[in-house]
Amino acid sequence: MKTLLLTLLVVTIVCLDLGYSLKCYQHGKVVTCHRDMKFCYHNTGMPFRNLKLILQGCSSSCSETENNKCCSTDRCNK
């Protein structure tokens, strides 16, 4: 009986993937986000005429604007 319960517990953990963390691009590399970070962001700006600034990473909250794009799936902020 204990073996059956243990097997069911292991199967449940594997199926639910309790340790899942979002993966986002940050500085051109894929990073694993902290558990409370549910969004990837991609922010583009031009602080100077000939300089395009791109910021990418993980965020716990995200507001979408013209320059800031938000998404919630792995590697979606390229």
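Using the three backbone atoms N, Cα and C, a Cβ is placed for every residue, glycine included.
Swiss-Prot lists Phe48 to Ala among its mutagenesis entries, and the accompanying note reads: Important (34-fold) decrease in inhibitory potency of ASIC1a. Counting every protein chain shown, the Cβ of Phe48 (mutagenesis position) has 8 other Cβ atoms within 10 Å. Secondary structure at Phe48 (mutagenesis position), as computed by DSSP, is strand.
Swiss-Prot lists Leu51 to Ala among its mutagenesis entries, and the accompanying note reads: 5.1-fold decrease in inhibitory potency of ASIC1a. For Leu51 (mutagenesis position), no same-chain residue 6+ apart in sequence has a C-beta under 8 angstroms from its C-beta.
Quoted from Swiss-Prot, the note on mutagenesis experiment Leu53 to Ala is: 2200-fold decrease in inhibitory potency of ASIC1a. Cβ neighbour count for Leu53 (mutagenesis position) (all protein chains, 10 Å cutoff from its Cβ): 11. In the three-state DSSP assignment, the secondary structure recorded for Leu53 (mutagenesis position) is strand.
Cβ neighbours of Leu55 (mutagenesis position) (same chain, under 8 Å, six or more residues apart in sequence): Tyr41, His42, Asn43, Thr44, Gly45. Listed in Swiss-Prot is the mutagenesis experiment Leu55 to Ala, annotated as follows: 58-fold decrease in inhibitory potency of ASIC1a.
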